[in-house]
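Under its mutagenesis annotations, Swiss-Prot gives HIS115 to Ala the following note: About 40% loss of constitutive Gi signaling. Swiss-Prot gives this note for the published mutagenesis GLU121 to Ala: About 50% loss of constitutive Gi signaling. One entry in Swiss-Prot concerns the mutagenesis experiment ALA271 to Phe. Its note says: About 15% loss of constitutive Gi signaling. Under the heading of mutagenesis, Swiss-Prot lists TYR282 to Ala and annotates it as follows: About 60% loss of constitutive Gi signaling. Among the sequence features in Swiss-Prot, the mutagenesis site HIS288 to Ala is noted as follows: No effect on constitutive Gi signaling.
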Amino acid sequence: MLSTMAPGSTVGTLVANMTSVNATEDACTKSYSAFLSGMTSLLLVLLILLTLAGILFIIFVRKLVHRMDVWLIALLIELLLWVLGKMIQEFSSTGLCLLTQNMMFLGLMCSVWTHLGMALEKTLALFSRTPKRTSHRNVCLYLMGVFCLVLLLIIILLITMGPDANLNRGPNMCREGPTKGMHTAVQGLKAGCYLLAAVLIVLLTVIIIWKLLRTKFGRKPRLICNVTFTGLICAFSWFMLSLPLLFLGEAGSLGFDCTESLVARYYPGPAACLALLLIILYAWSFSHFMDSLKNQVTVTARYFRRVPSQST
């Protein structure tokens, strides 16, 4: 026998769905500001130009001499991917969400493991007794491995969602998945990676500080301040991006539908600008730490070579 639904319940469901859609469309309309949208677009274009200028400067002026140049150019390319994805969303009425969301996912997820790689290299360099070679091979292999793994993850997500998945949640706005369950799953995956990165960066920062405290360095206080400040800022940034984990109990409610909040809609522009400043700060800190470490190891090696000759 075929079971049929009561007419009243069917009509009630349709009315509830229509009411939800209308409420979402109203929220999308109320959160739109022509001024803020224009300023966000200008800011994103400026960030793209600055990022491209930085990449060209590293390639043609610095010529990738230092290992830090390789890390920095990777961070800038990852930021460029994210900003390009967001700018396409701003200039497209549909947001081209399947393309732009995966561009932003690729840039941000690669950036997580790039920061971790830099922290790990600082830790390994501190435990090394000889100056590290200037070869970029290991760094390039690590970055290529990260890129391939994240790209594979994106392909798996695309296969799971389907090539025709609708990720649009309003004009110039996208969601993580076509359904609330998928949206929650992708959001939880990203936030979980950010939380893991934050915890590992804090752990590596503590290890570096512990090792510095047990080592005789001429610039030890300055190096400890350097490592502590940049490590905590980096970890705090990833902790903030992992906050959606607190709201996963409400299936997909965070970012699935439009809200009337202007901050929720237009924060990515200033956030990307802040990310560029943090990349520059982190790259400077990394370069300063490695140079100080190399100089200290070189001076120590010269001292030990000089001592036997003086004793004879």
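Cβ atoms are placed via backbone N, Cα and C, with glycine included.
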All-chain count of other Cβ atoms within 10 Å of GLU121 (mutagenesis position): 21
From HIS115, GLU121, ALA271, the mutagenesis positions whose CA lies within 10 Å of that of TYR282 (mutagenesis position): HIS115
Spatial neighbours of HIS115 (mutagenesis position) that are distant in sequence (at least 6 apart) but have CB under 8 A: LEU75, ALA197, ILE201, CYS234, TRP238, TYR282
Neighbouring C-beta atoms (10 Å sphere around the C-beta of ALA271 (mutagenesis position)): 14
In the chain carrying HIS288 (mutagenesis position), residues 6 or more apart in sequence that have Cβ under 8 angstroms from it: ASN226
Residue pair GLU121 (mutagenesis position), ALA271 (mutagenesis position) - Cα distance, angstrom, rounded: 27
